[in-house]
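Working notes for the structure below.
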Amino acid sequence: MAPASASGEDLRKLPTMAEVNGEQDFIDLTRETRPRTKDRSGLYVIDLTRAEGENRPIATLDLTLEPVTPSQKEPTSLQTCASLSGKAVMEGHVDRSSQPTARRIINSDPVDLDLVEENTFVGPPPATSISGGSVYPTEPNCSSATFTGNLSFLASLQLSSDVSSLSPTSNNSRSSSSSSNQKAPLPCPQQDVSRPPQALPCPLRPLPCPPRASPCPPRASSCPPRALSCPSQTMQCQLPALTHPPQEVPCPRQNIPGPPQDSLGLPQDVPGLPQSILHPQDVAYLQDMPRSPGDVPQSPSDVSPSPDAPQSPGGMPHLPGDVLHSPGDMPHSSGDVTHSPRDIPHLPGDRPDFTQNDVQNRDMPMDISALSSPSCSPSPQSETPLEKVPWLSVMETPARKEISLSEPAKPGSAHVQSRTPQGGLYNRPCLHRLKYFLRPPVHHLFFQTLIPDKDTRENKGQKLEPIPHRRLRMVTNTIEENFPLGTVQFLMDFVSPQHYPPREIVAHIIQKILLSGSETVDVLKEAYMLLMKIQQLHPANAKTVEWDWKLLTYVMEEEGQTLPGRVLFLRYVVQTLEDDFQQTLRRQRQHLQQSIANMVLSCDKQPHNVRDVIKWLVKAVTEDGLTQPPNGNQTSSGTGILKASSSHPSSQPNLTKNTNQLIVCQLQRMLSIAVEVDRTPTCSSNKIAEMMFGFVLDIPERSQREMFFTTMESHLLRCKVLEIIFLHSCETPTRLPLSLAQALYFLNNSTSLLKCQSDKSQWQTWDELVEHLQFLLSSYQHVLREHLRSSVIDRKDLIIKRIKPKPQQGDDITVVDVEKQIEAFRSRLIQMLGEPLVPQLQDKVHLLKLLLFYAADLNPDAEPFQKGWSGS
């Protein structure tokens, strides 16, 4: 079929085509008495969106025709449109009697329900202007609508069935009938209309435009239509009919609130929410509809404030831009809509002042304050409990919760508060600690990675690669130029979860920078931080570790006493031991023999290394600054590292004490690892305790021995050491195993083997003996409840299953036994000292009695309690 031209002769052929299709009436658009202007292509344009008078009828849109693709908006023949739609596009009178229609009365106007059900309204479409043979989209209007199907309704334009002709002779006679039977109003004329194309109200419903005059938006012929998407669900909307194009039609005050003029504007190519009025039947549907956060962006340029927007007196929440701000209907997180002070008009007394600090990251837990006017606040009946909303997962921190509770309730804002999910984030640290069956590890400086986040879990699947050659060349250049600070800084930037440094580079950092005697404090700290980062991202194992026991011995012996990075290196060594032990324990529980700790600290393989650690520990304890060493060691002010000096022996004793305390803690951690690396912790602890016994007897002062026992991390090892000391101090050794009965036996049969500071204060010797018995009872409780006698491989299952410890031989003591032994010990002390007990010693004896009671789960009556205390 040849395309028709725009001339009048071709349009006269239109009745012939209608007759071929079996239809008799036609519309003759050539009988227009009013002069028409031509556009650039020489075609006559008839703009049906403009009203010439009250006698002109309002043409309606028949949406029942088959849609066409958006590509057919261009000036083509009407025959092309007719071929796609299956019937004539323009016709004078259509007999609708043969078509069954479902009607209902809305606002005293009949409306076809098939129009409401078959079309989903998304946003503002361009209106249409009909030329001789073409359909042109024109500029959008304040009451225009966009239909689903990519603007395919443009080919479905049809005059109303009650309008037989648009000629001047029939205008007056047909005006009343056409106005009463119209399906949908055409866009209202643009008079003093200020509407951005992106922020339009509900389709097919006239709303008051802002009282602000501005030029009309550009024509749709020059601006391509926006690509909008909408959900598959159909949102129903009422279609009030108009008898004539309104100049200013107010919204009817119903229970259905109309959206204000500051509705959300959606940018192009961004899927958004359907910009339509929410009716009561739709609100119930939206309450159960999940929404993904972050899908409704809002910018200040897309919002046109209008304080004159009508508000609903109640019954439904206020809907700014079709986003429901109500904790009962549709709460949403701060990541959904980003408000700025310019987006929302300020109402005094109703809204808090918003600043830039109110824009929060969506990952942060926070409260949501939805701004709404008092007239639009939800009724108590419409509020829904927040826990019923399945998609809301806003976490609330305790600090934020206190703030929200302390703030008074404002009438214009609704605070969205959520409950912390049970068994959620707060249980993760507990579960994480279960992975470490000993005490918590020596913490990284990057301690937040103890609980791996989402990025860390995702990075585990990526392939590891060495640092690229070009970047590595920059590092080697700084090494050749002897610029250690540049080397460290380059590596700090280049090391990442995907890229690891070569082994020789790590060895250079340890030996040439960290253990260098000429580097500054800042360079040493940077080198240590770099090693910690490498250890965090790429933990060393038995094959990749870059230190050995020979290097550690050199640093801890006399030769390394003057190295300023001595303590930092020891911390790095302990960190590598701890990380590798825990990694092996979590991933390959049966392969602890392949860990670094098993290679260097096993009592079966390397007992001399364990003896070295004990020797370094006792040396650090005896030189902890409480007594000045004879060689007068002191520390540098910046690093806390020992330096040899023959003058000023009493300078900076606190720094010396702190340095040695750090060394003591690190060495005690190494011993606790040595207890666990072998299959039987009991055998390992017995061997280490035998090695340690002679060194403990050589500790000269009580304060140093107290430091030695209180810093010991392994409770099993402390029990074994104290047991050996008490066994050697008894005149008649006992065959009882480590138990409560054995502790009672030590109470009345042991004497102190440890050196006393002065012979004049003999009661202090007994005071220390009672203190050691307290240490023994306390550690014994840890051994029983934490299953420390079992292998670390089996300990996890015992803890998770909450298996109670097995009763030990000698733990079945009674209240009478405890009372009898305590009274005998008091009598013995008075006899040995020749004087009444001092208050300090009395308190410790009473505390020992309570520990025995609670250790045996005994509940003594009040009489023996008072009797025992009075006897003291």
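Using N, Cα and C of the backbone, Cβ positions are placed for all residues, glycine too.
A sphere of 10 angstroms centred on the C-beta of ARG473 (mutagenesis position) encloses 10 other C-beta atoms. According to Swiss-Prot, the mutagenesis experiment ARG473 to Asp carries the following note: Loss of interaction with SMC6; when associated with A-477, K-480 and K-481.
Recorded in Swiss-Prot as a mutagenesis result, ASN477 to Ala carries the remark: Loss of interaction with SMC6; when associated with D-473, K-480 and K-481. In this structure, ASN477 (mutagenesis position) is part of a helix by DSSP.
Using a 10 Å radius centred on the Cβ of GLU480 (mutagenesis position) and all shown protein chains, the other Cβ atoms total 9. Here the residue is the original one, while Swiss-Prot reports the published mutagenesis GLU480 to Lys with the comment Loss of interaction with SMC6; when associated with D-473, A-477 and K-481.
All chains included, 10 other C-beta atoms sit within 10 angstroms of the C-beta of GLU481 (mutagenesis position). Annotation of the mutagenesis experiment GLU481 to Lys in Swiss-Prot: Loss of interaction with SMC6; when associated with D-473, A-477 and K-480.
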Count of other CB atoms lying within 10 Å of the CB belonging to ASN477 (mutagenesis position): 13
